[in-house]
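Under the heading active site, Swiss-Prot lists THR144 (among others), citing similarity to another entry as support. Residues annotated as active site, proton acceptor in Swiss-Prot: TYR182. Under the heading NAD(+) binding site, Swiss-Prot lists ASP31, ASN32, LEU33, SER34, THR35, ASP74, ILE75, ARG100, ASN118, TYR182, LYS186, VAL212. Residues annotated as substrate binding site in Swiss-Prot, with similarity to another entry given as evidence: ARG100, THR144, TYR182, GLN209, VAL238, VAL239, ASN240, ARG241, THR253, VAL254, TYR255, ARG326, VAL327, GLU328. For the mutagenesis experiment HIS95 to Ala, the note given by Swiss-Prot reads: Loss of activity. For the mutagenesis experiment ARG100 to Ala, the note given by Swiss-Prot reads: Loss of activity. Quoted from Swiss-Prot, the note on mutagenesis experiment MET145 to Ala is: Loss of activity. Quoted from Swiss-Prot for the published mutagenesis TYR148 to Ala: Strong decrease in activity. Swiss-Prot documents SER180 to Ala as a published mutagenesis change and attaches the note Decrease in activity. One mutagenesis experiment catalogued in Swiss-Prot, THR185 to Ala, is accompanied by this note: Decrease in activity.
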Amino acid sequence: MRILVLGIDGHLGWPLALRLAKRGHEVIGIDNLSTRRFSEEVGSDSAFPLPQPQERVSEAKKHLGVDITFYVGDITNYGFFKDIVQRYKPDAIVHFAEQRSAPYSMIDMDHAVYTVINNEVSTLRVIQAVLEVDPTIHILKMGTMGEYGTPAFDIPESIYVEAIVNGKKDKIIVPRKAGSVYHWTKVHDTDFLLHFQELYGLTVTDIMQGPVYGTRTEEIVEETLRTRFDFDEVWGTVVNRYCVEAILGLPLTVYGKGGQTRGFISLEDSIQALTLLLENPPKQGEYRVANQFAEIYSVKKIAEFVKKAGEELGLNVEIGSYENPRVEAEEHYYNPERKVLPSLGFYPKKRLPEDVKIMIKDLLPYKTRLERFKHVILPKTKWRKPQYVKRVR
(Lines of atoms letter the chains of each structure in order from A and count residues from 1; the text may use other names and numbers.)
(Lines give C-alpha, C1' and ligand atoms only; values in the text may rest on other atoms or scores of the structure.)
Protein backbone atom coordinates (compact mmCIF):
# COMPACT_ATOMS: atom_id res chain seq x y z
CA MET A 1 0.00 0.00 0.00
CA ARG A 2 0.94 3.64 -0.35
CA ILE A 3 0.45 5.31 3.03
CA LEU A 4 0.65 8.99 3.93
CA VAL A 5 1.65 9.51 7.59
CA LEU A 6 0.77 12.96 8.94
CA GLY A 7 2.85 13.74 12.01
CA ILE A 8 5.70 11.45 10.94
CA ASP A 9 8.23 13.17 13.24
CA GLY A 10 6.25 12.28 16.36
CA HIS A 11 6.35 9.63 19.06
CA LEU A 12 4.07 7.29 17.08
CA GLY A 13 4.52 8.65 13.57
CA TRP A 14 8.20 7.77 13.23
CA PRO A 15 8.11 4.16 14.51
CA LEU A 16 4.93 3.53 12.50
CA ALA A 17 6.70 4.79 9.36
CA LEU A 18 9.62 2.45 10.07
CA ARG A 19 7.29 -0.53 10.58
CA LEU A 20 5.24 0.14 7.46
CA ALA A 21 8.31 0.70 5.29
CA LYS A 22 9.94 -2.46 6.64
CA ARG A 23 6.80 -4.40 5.71
CA GLY A 24 7.09 -3.23 2.12
CA HIS A 25 4.63 -0.35 2.08
CA GLU A 26 5.47 2.94 0.37
CA VAL A 27 5.61 5.58 3.11
CA ILE A 28 5.31 9.33 2.62
CA GLY A 29 5.31 11.57 5.68
CA ILE A 30 4.52 15.19 6.52
CA ASP A 31 5.37 17.06 9.72
CA ASN A 32 5.64 20.73 10.64
CA LEU A 33 8.04 19.86 13.51
CA SER A 34 5.82 21.75 15.97
CA THR A 35 6.32 19.31 18.85
CA ARG A 36 10.06 20.01 18.74
CA ARG A 37 9.35 23.75 19.01
CA PHE A 38 6.64 23.46 21.64
CA SER A 39 8.80 21.20 23.80
CA GLU A 40 11.52 23.86 23.70
CA GLU A 41 8.88 26.48 24.53
CA VAL A 42 8.24 24.85 27.92
CA GLY A 43 11.98 24.42 28.55
CA SER A 44 12.17 20.74 27.68
CA ASP A 45 13.32 18.36 24.94
CA SER A 46 13.18 14.70 23.97
CA ALA A 47 15.09 12.41 26.33
CA PHE A 48 16.74 10.87 23.28
CA PRO A 49 18.39 13.41 20.95
CA LEU A 50 16.53 13.52 17.64
CA PRO A 51 18.28 13.76 14.27
CA GLN A 52 16.92 16.27 11.75
CA PRO A 53 14.30 14.91 9.30
CA GLN A 54 16.58 14.09 6.38
CA GLU A 55 19.10 12.49 8.72
CA ARG A 56 16.31 10.30 10.13
CA VAL A 57 15.45 9.20 6.61
CA SER A 58 19.11 8.46 5.85
CA GLU A 59 19.51 6.44 9.05
CA ALA A 60 16.40 4.40 8.21
CA LYS A 61 17.90 3.62 4.81
CA LYS A 62 21.29 2.76 6.32
CA HIS A 63 20.11 0.45 9.10
CA LEU A 64 16.81 -0.94 7.79
CA GLY A 65 17.23 -0.64 4.03
CA VAL A 66 13.96 1.27 3.65
CA ASP A 67 13.03 4.38 1.69
CA ILE A 68 10.85 6.98 3.41
CA THR A 69 9.81 10.31 1.90
CA PHE A 70 9.63 13.11 4.52
CA TYR A 71 8.12 16.53 3.77
CA VAL A 72 8.47 19.38 6.27
CA GLY A 73 5.28 21.41 6.07
CA ASP A 74 1.90 22.15 7.62
CA ILE A 75 -1.23 20.37 6.44
CA THR A 76 -3.37 23.37 7.44
CA ASN A 77 -1.70 24.99 4.40
CA TYR A 78 -4.19 23.36 2.07
CA GLY A 79 -2.44 24.07 -1.22
CA PHE A 80 0.73 22.36 0.03
CA PHE A 81 -1.19 19.43 1.51
CA LYS A 82 -3.55 18.80 -1.40
CA ASP A 83 -0.62 18.84 -3.82
CA ILE A 84 1.01 15.95 -1.94
CA VAL A 85 -2.23 13.96 -1.71
CA GLN A 86 -2.85 14.56 -5.42
CA ARG A 87 0.73 13.58 -6.33
CA TYR A 88 0.82 10.31 -4.39
CA LYS A 89 -2.88 9.31 -4.24
CA PRO A 90 -2.37 7.20 -1.09
CA ASP A 91 -4.45 4.18 -0.16
CA ALA A 92 -4.57 5.42 3.43
CA ILE A 93 -3.90 8.63 5.35
CA VAL A 94 -2.77 8.31 8.97
CA HIS A 95 -3.79 11.48 10.81
CA PHE A 96 -1.44 12.19 13.73
CA ALA A 97 -0.89 15.86 12.76
CA GLU A 98 -2.37 17.48 15.84
CA GLN A 99 -1.23 19.23 18.99
CA ARG A 100 -1.29 16.22 21.30
CA SER A 101 -0.78 17.54 24.85
CA ALA A 102 -3.65 18.09 27.28
CA PRO A 103 -1.55 20.29 29.61
CA TYR A 104 -0.28 22.37 26.68
CA SER A 105 -3.88 23.09 25.71
CA MET A 106 -4.57 24.23 29.28
CA ILE A 107 -1.59 26.59 29.81
CA ASP A 108 -3.77 29.61 29.02
CA MET A 109 -6.49 30.71 26.62
CA ASP A 110 -4.03 31.41 23.80
CA HIS A 111 -2.77 27.82 23.92
CA ALA A 112 -6.37 26.58 24.05
CA VAL A 113 -7.26 28.63 20.97
CA TYR A 114 -4.20 27.40 19.07
CA THR A 115 -5.04 23.78 19.91
CA VAL A 116 -8.62 24.12 18.68
CA ILE A 117 -7.69 25.90 15.45
CA ASN A 118 -4.78 23.60 14.60
CA ASN A 119 -6.51 20.34 15.42
CA GLU A 120 -9.89 21.05 13.87
CA VAL A 121 -8.55 22.72 10.73
CA SER A 122 -6.10 19.87 10.16
CA THR A 123 -8.90 17.31 10.39
CA LEU A 124 -11.15 19.30 8.06
CA ARG A 125 -8.29 19.62 5.54
CA VAL A 126 -7.77 15.86 5.61
CA ILE A 127 -11.47 15.37 4.90
CA GLN A 128 -11.40 17.99 2.14
CA ALA A 129 -8.36 16.45 0.42
CA VAL A 130 -9.89 12.98 0.50
CA LEU A 131 -13.17 14.25 -0.94
CA GLU A 132 -11.43 16.21 -3.71
CA VAL A 133 -8.74 13.67 -4.65
CA ASP A 134 -10.18 10.21 -3.94
CA PRO A 135 -13.11 9.53 -1.56
CA THR A 136 -12.07 5.86 -1.24
CA ILE A 137 -8.89 6.74 0.73
CA HIS A 138 -8.96 5.14 4.18
CA ILE A 139 -8.64 7.80 6.91
CA LEU A 140 -7.08 6.42 10.08
CA LYS A 141 -7.41 9.06 12.80
CA MET A 142 -5.73 8.96 16.19
CA GLY A 143 -8.32 9.71 18.82
CA THR A 144 -8.10 9.05 22.54
CA MET A 145 -9.92 7.09 25.21
CA GLY A 146 -9.99 10.47 26.95
CA GLU A 147 -12.89 11.46 24.69
CA TYR A 148 -15.16 9.41 26.93
CA GLY A 149 -13.91 10.65 30.29
CA THR A 150 -14.58 8.23 33.14
CA PRO A 151 -18.25 7.23 32.83
CA ALA A 152 -20.06 4.90 35.21
CA PHE A 153 -21.06 2.72 32.24
CA ASP A 154 -18.98 0.25 30.22
CA ILE A 155 -17.48 2.17 27.29
CA PRO A 156 -18.67 0.56 24.03
CA GLU A 157 -16.45 0.11 20.99
CA SER A 158 -18.81 1.75 18.53
CA ILE A 159 -19.84 5.18 17.37
CA TYR A 160 -23.51 4.74 18.31
CA VAL A 161 -25.27 3.20 21.28
CA GLU A 162 -28.94 2.60 22.01
CA ALA A 163 -30.22 4.72 24.88
CA ILE A 164 -33.48 5.57 26.60
CA VAL A 165 -33.94 9.32 27.13
CA ASN A 166 -37.07 10.53 28.93
CA GLY A 167 -38.67 7.16 28.32
CA LYS A 168 -37.94 7.12 24.57
CA LYS A 169 -35.48 4.71 22.95
CA ASP A 170 -33.13 5.94 20.23
CA LYS A 171 -29.65 5.47 18.77
CA ILE A 172 -27.27 8.19 19.96
CA ILE A 173 -23.56 8.90 19.64
CA VAL A 174 -21.73 7.33 22.59
CA PRO A 175 -21.63 10.10 25.24
CA ARG A 176 -18.37 12.02 25.59
CA LYS A 177 -17.02 13.98 28.59
CA ALA A 178 -13.55 15.23 27.74
CA GLY A 179 -11.25 16.55 30.45
CA SER A 180 -9.21 19.20 28.60
CA VAL A 181 -9.34 21.44 25.56
CA TYR A 182 -7.09 18.95 23.75
CA HIS A 183 -9.47 16.09 24.52
CA TRP A 184 -12.45 18.16 23.35
CA THR A 185 -10.72 18.71 20.00
CA LYS A 186 -10.54 14.93 19.66
CA VAL A 187 -14.27 14.73 20.33
CA HIS A 188 -14.89 17.31 17.61
CA ASP A 189 -12.60 15.38 15.24
CA THR A 190 -14.94 12.45 15.72
CA ASP A 191 -17.98 14.67 15.13
CA PHE A 192 -16.57 16.09 11.89
CA LEU A 193 -15.40 12.74 10.54
CA LEU A 194 -18.74 11.11 11.32
CA HIS A 195 -20.66 13.99 9.75
CA PHE A 196 -18.76 13.82 6.45
CA GLN A 197 -18.66 10.02 6.50
CA GLU A 198 -22.45 9.95 6.66
CA LEU A 199 -22.73 12.60 3.93
CA TYR A 200 -20.28 11.07 1.46
CA GLY A 201 -19.57 7.49 2.50
CA LEU A 202 -15.98 8.05 3.63
CA THR A 203 -14.02 5.13 5.07
CA VAL A 204 -12.78 5.91 8.57
CA THR A 205 -11.01 4.16 11.43
CA ASP A 206 -11.32 6.20 14.63
CA ILE A 207 -8.76 4.94 17.14
CA MET A 208 -9.50 5.54 20.81
CA GLN A 209 -6.05 4.97 22.27
CA GLY A 210 -4.92 5.00 25.87
CA PRO A 211 -1.59 6.42 27.09
CA VAL A 212 1.47 4.92 25.38
CA TYR A 213 4.64 3.88 27.20
CA GLY A 214 7.93 2.38 26.05
CA THR A 215 11.21 3.11 24.31
CA ARG A 216 11.53 0.29 21.81
CA THR A 217 9.99 -1.30 18.75
CA GLU A 218 11.39 -4.07 16.57
CA GLU A 219 12.73 -1.49 14.10
CA ILE A 220 14.51 0.72 16.66
CA VAL A 221 17.83 -1.12 16.36
CA GLU A 222 20.14 1.93 16.64
CA GLU A 223 20.16 5.06 18.79
CA THR A 224 19.74 7.16 15.64
CA LEU A 225 16.43 5.43 14.92
CA ARG A 226 14.86 6.24 18.28
CA THR A 227 11.58 8.10 18.44
CA ARG A 228 11.05 11.14 20.64
CA PHE A 229 10.47 10.51 24.35
CA ASP A 230 8.82 13.28 26.36
CA PHE A 231 8.91 13.32 30.15
CA ASP A 232 8.11 16.85 31.36
CA GLU A 233 4.84 17.89 33.02
CA VAL A 234 3.42 19.28 29.79
CA TRP A 235 4.43 16.72 27.16
CA GLY A 236 5.35 13.60 29.11
CA THR A 237 2.79 10.86 29.69
CA VAL A 238 2.59 9.41 33.18
CA VAL A 239 4.76 6.29 32.70
CA ASN A 240 7.50 8.23 30.90
CA ARG A 241 7.48 10.87 33.61
CA TYR A 242 7.76 8.34 36.43
CA CYS A 243 10.70 6.55 34.79
CA VAL A 244 12.70 9.77 34.41
CA GLU A 245 11.83 10.85 37.96
CA ALA A 246 13.15 7.52 39.24
CA ILE A 247 16.46 8.10 37.44
CA LEU A 248 16.80 11.69 38.70
CA GLY A 249 15.94 10.85 42.31
CA LEU A 250 12.70 12.82 42.29
CA PRO A 251 9.62 11.50 44.10
CA LEU A 252 7.22 9.99 41.57
CA THR A 253 4.55 12.60 40.81
CA VAL A 254 1.30 10.85 41.70
CA TYR A 255 -1.48 13.41 41.33
CA GLY A 256 -4.12 13.46 44.05
CA LYS A 257 -5.38 10.11 45.34
CA GLY A 258 -3.77 8.23 42.44
CA GLY A 259 -6.87 6.24 41.59
CA GLN A 260 -7.09 7.70 38.08
CA THR A 261 -7.41 4.58 35.94
CA ARG A 262 -6.71 4.28 32.22
CA GLY A 263 -6.06 1.72 29.49
CA PHE A 264 -2.34 1.66 28.65
CA ILE A 265 -0.46 0.25 25.67
CA SER A 266 3.24 -0.18 24.89
CA LEU A 267 4.90 1.57 21.97
CA GLU A 268 5.54 -1.78 20.27
CA ASP A 269 1.94 -2.89 20.73
CA SER A 270 0.58 0.45 19.53
CA ILE A 271 2.59 0.12 16.32
CA GLN A 272 1.45 -3.49 15.95
CA ALA A 273 -2.19 -2.42 16.38
CA LEU A 274 -1.94 0.50 13.95
CA THR A 275 -0.36 -1.73 11.33
CA LEU A 276 -3.15 -4.29 11.70
CA LEU A 277 -5.80 -1.59 11.30
CA LEU A 278 -4.12 -0.26 8.15
CA GLU A 279 -3.56 -3.67 6.58
CA ASN A 280 -7.12 -4.72 7.47
CA PRO A 281 -9.20 -1.65 6.61
CA PRO A 282 -12.94 -1.41 7.25
CA LYS A 283 -15.40 -1.92 4.43
CA GLN A 284 -15.72 0.99 2.02
CA GLY A 285 -18.02 3.58 3.56
CA GLU A 286 -17.73 2.18 7.10
CA TYR A 287 -16.99 4.17 10.26
CA ARG A 288 -14.96 1.83 12.48
CA VAL A 289 -14.11 2.57 16.11
CA ALA A 290 -11.20 0.73 17.74
CA ASN A 291 -10.50 1.02 21.46
CA GLN A 292 -6.71 0.65 21.50
CA PHE A 293 -5.22 -0.40 24.83
CA ALA A 294 -3.75 -3.54 26.38
CA GLU A 295 -3.73 -3.17 30.19
CA ILE A 296 -5.76 -1.19 32.71
CA TYR A 297 -4.02 0.33 35.74
CA SER A 298 -4.33 3.23 38.15
CA VAL A 299 -1.53 5.79 38.16
CA LYS A 300 -0.69 4.82 41.74
CA LYS A 301 -0.25 1.17 40.70
CA ILE A 302 2.07 2.26 37.89
CA ALA A 303 4.14 4.22 40.42
CA GLU A 304 4.53 1.00 42.41
CA PHE A 305 5.75 -0.82 39.27
CA VAL A 306 8.31 1.91 38.56
CA LYS A 307 9.50 1.95 42.17
CA LYS A 308 10.06 -1.82 42.11
CA ALA A 309 11.86 -1.71 38.75
CA GLY A 310 14.05 1.20 39.80
CA GLU A 311 15.06 -0.43 43.06
CA GLU A 312 15.97 -3.63 41.22
CA LEU A 313 18.36 -1.47 39.17
CA GLY A 314 19.91 0.06 42.29
CA LEU A 315 17.95 3.32 42.34
CA ASN A 316 16.40 4.87 45.43
CA VAL A 317 12.80 5.53 44.38
CA GLU A 318 10.14 7.25 46.47
CA ILE A 319 6.48 7.72 45.61
CA GLY A 320 5.28 11.28 46.19
CA SER A 321 1.79 12.73 46.54
CA TYR A 322 1.05 16.00 44.79
CA GLU A 323 -1.98 18.24 44.62
CA ASN A 324 -3.74 17.36 41.40
CA PRO A 325 -3.30 20.19 38.86
CA ARG A 326 -6.11 18.72 36.77
CA VAL A 327 -9.84 18.66 37.35
CA GLU A 328 -10.70 14.97 37.14
CA ALA A 329 -12.14 12.06 39.10
CA GLU A 330 -9.42 10.51 41.25
CA GLU A 331 -11.38 7.35 42.04
CA HIS A 332 -13.82 5.95 39.51
CA TYR A 333 -15.21 3.02 37.54
CA TYR A 334 -13.46 2.20 34.28
CA ASN A 335 -14.33 -0.63 31.89
CA PRO A 336 -13.92 -0.07 28.12
CA GLU A 337 -14.81 -2.73 25.57
CA ARG A 338 -12.07 -4.13 23.30
CA LYS A 339 -13.06 -6.50 20.48
CA VAL A 340 -11.93 -5.03 17.14
CA LEU A 341 -8.17 -5.48 17.53
CA PRO A 342 -8.37 -9.03 18.95
CA SER A 343 -10.59 -9.94 15.99
CA LEU A 344 -7.73 -8.86 13.69
CA GLY A 345 -5.18 -11.02 15.52
CA PHE A 346 -3.82 -8.42 17.94
CA TYR A 347 -2.05 -9.90 20.94
CA PRO A 348 0.02 -7.67 23.26
CA LYS A 349 3.73 -8.49 23.29
CA LYS A 350 4.62 -6.24 26.22
CA ARG A 351 3.49 -5.89 29.82
CA LEU A 352 3.89 -2.65 31.69
CA PRO A 353 5.31 -4.10 34.95
CA GLU A 354 8.24 -5.62 33.04
CA ASP A 355 8.66 -2.95 30.36
CA VAL A 356 9.26 -0.08 32.80
CA LYS A 357 12.53 -1.75 33.78
CA ILE A 358 13.63 -1.77 30.12
CA MET A 359 12.61 1.88 29.82
CA ILE A 360 14.73 2.86 32.81
CA LYS A 361 17.70 0.90 31.42
CA ASP A 362 17.37 2.68 28.07
CA LEU A 363 17.14 6.10 29.75
CA LEU A 364 19.98 5.71 32.27
CA PRO A 365 22.77 6.49 29.73
CA TYR A 366 21.05 9.87 29.19
CA LYS A 367 20.95 10.84 32.88
CA THR A 368 23.25 13.84 32.40
CA ARG A 369 21.03 15.11 29.58
CA LEU A 370 17.90 14.56 31.68
CA GLU A 371 19.39 16.51 34.61
CA ARG A 372 19.22 19.65 32.44
CA PHE A 373 15.43 19.42 32.41
CA LYS A 374 14.82 18.55 36.06
CA HIS A 375 13.01 21.87 36.58
CA VAL A 376 10.21 21.10 34.08
CA ILE A 377 8.98 17.82 35.57
CA LEU A 378 6.98 18.85 38.64
CA PRO A 379 3.36 19.90 37.94
CA LYS A 380 2.85 23.60 37.25
CA THR A 381 0.08 23.73 34.62
CA LYS A 382 -3.22 23.94 36.47
CA TRP A 383 -6.60 23.34 34.84
CA ARG A 384 -8.45 25.84 37.02
CA LYS A 385 -6.93 29.33 36.82
CA PRO A 386 -7.14 31.41 40.03
CA GLN A 387 -7.84 34.62 38.07
CA TYR A 388 -11.01 33.09 36.60
CA VAL A 389 -12.39 31.53 39.76
CA LYS A 390 -15.23 33.56 41.27
CA ARG A 391 -15.58 33.49 45.03
CA VAL A 392 -19.00 32.23 46.05
CA ARG A 393 -20.07 33.44 49.49
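Positions of Cβ are set from backbone N, Cα and C atoms, glycine also.
None of the listed substitutions appears in this model.
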Expressed in angstrom and rounded to a whole number, the substrate site built from ARG100, THR144, TYR182, GLN209, VAL238, VAL239, ASN240, ARG241, THR253, VAL254, TYR255, ARG326, VAL327, GLU328 spans a maximum Cα-Cα distance of 23
Filtered by Cβ under 8 Å and at least 6 apart in sequence, the residues in the chain of VAL327 (substrate binding site) near it are GLY179, TRP383, ARG384
If we take the Cα of LYS186 (NAD(+) binding site) and draw a 10 Å sphere, the recorded positions of HIS95, VAL238, ASN240, THR253 inside it are none
Here the recorded positions are ASN118, THR144, TYR148, TYR182, THR185, and the Cα closest to that of ARG100 (mutagenesis position) is found at TYR182
Most isolated by CB count within 10 A, of the recorded positions LEU33, MET145, VAL238, is LEU33
Of all C-alpha pairs drawn from the NAD(+)-binding set ASP31, ASN32, LEU33, SER34, THR35, ASP74, ILE75, ARG100, ASN118, TYR182, LYS186, VAL212, the farthest apart lie at a distance in Å of 25
For THR185 (mutagenesis position), the nonlocal same-chain Cβ neighbours (under 8 Å, six or more residues apart) come out as GLU98, GLN99, SER105, THR115, VAL116, ASN119, GLU120
The rounded CA-CA distance in Å from THR144 (active site) to ASN118 (NAD(+) binding site) is 17
Whole-Å Cα distance, ASN118 (NAD(+) binding site) to TYR148 (mutagenesis position), is 21
Cα nearest ILE75 (NAD(+) binding site) among recorded positions (MET145, SER180, TYR182, VAL238) -> TYR182
Same chain, |i - j| six or more, Cβ under 8 Å of ASP31 (NAD(+) binding site); the result in sequence order is LEU6, GLY7, ILE8, ASP9, GLY10, GLY13, PRO53, PHE70, TYR71, VAL72, GLY73, ALA97
For LEU33 (NAD(+) binding site), the spatially nearest of the recorded positions MET145, SER180, TYR182, using Cα atoms, is TYR182
Within the same chain, the residues at least 6 apart in sequence whose Cβ is under 8 angstroms from that of SER180 (mutagenesis position) are ALA102, PRO103, SER105, MET106, GLY146, ARG326, TRP383
Same-chain residues at least 6 apart in sequence with Cβ under 8 Å of the Cβ of TYR255 (substrate binding site), in sequence order, are VAL299, TYR322, GLU323, ASN324, PRO325, ARG326, GLU330, PRO379
